[in-house]
Amino acid sequence: MDTSYPREDPRAPSSRKADAAAHTALSMGTPGPTPRDHMLWSVFSTMYLNLCCLGFLALVHSVKARDQKMAGNLEAARQYGSKAKCYNILAAMWTLVPPLLLLGLVVTGALHLSKLAKDSAAFFSTKFDEEDYN
């Protein structure tokens, strides 16, 4: 048996393969900010601003956004988070704007009635003479 030439271990990788594998770079893109799920805002909307179940819809989309974020699907999480934000804004507007408009109408109506009452009191306190009827 001739053992004069060096033998290579068949299980050991060659130096060329090791160098190529050691310097391989993968470009994954720049990681952006994690998408927001607006969970706390959705819970608040569900508890206090749940007109037409918009707060509940916001909560459902917030849970879906959190699930997608945990699963690693950031684009779907961003979409669900955006929908949750829109439903939270709608729930807040539909719950807070009508009472504020009603309050504004009551205040302006009260001011108008007080002016009208003052003018009518001045009208009825006027004393007419006999000459005014002739």
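Every residue gets a Cβ built from N, Cα and C, even glycine.
Quoted from Swiss-Prot, the note on the mutagenesis of SER42 to Leu is: Abolishes expression at the cell membrane. A helical conformation is recorded for SER42 (mutagenesis position) in the three-state DSSP classification. Counting Cβ atoms from all protein chains shown, SER42 (mutagenesis position) has 25 others lying within 10 Å of its own Cβ.
Counting every protein chain shown, 11 other Cβ atoms lie within 10 Å of the Cβ of CYS52 (mutagenesis position). What Swiss-Prot says about the mutagenesis result for CYS52 to Ala is this: Strongly reduces expression at the cell membrane. Reduces palmitoylation; when associated with A-53. Abolishes palmitoylation; when associated with A-53 and A-86.
While the structure shown retains the original residue, Swiss-Prot records the mutagenesis experiment CYS53 to Ala with this note: Strongly reduces expression at the cell membrane. Reduces palmitoylation; when associated with A-52. Abolishes palmitoylation; when associated with A-52 and A-86. Under DSSP, CYS53 (mutagenesis position) is assigned to a helix (H, G or I) in the three-state scheme. Every protein chain shown contributes to the tally, and the Cβ of CYS53 (mutagenesis position) ends up with 13 other Cβ atoms within 10 Å.
Look at CYS86 (mutagenesis position): DSSP puts it in a helix. Mutagenesis annotation in Swiss-Prot: CYS86 to Ala, described as No effect on location at the cell membrane. Abolishes palmitoylation; when associated with A-52 and A-53; the structure shown retains the original residue.
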Including all protein chains displayed, how many Cβ atoms other than that of CYS86 (mutagenesis position) lie within 10 Å of its Cβ? 15
In Å, rounded, how far does the Cα of SER42 (mutagenesis position) sit from the Cα of CYS86 (mutagenesis position)? 10
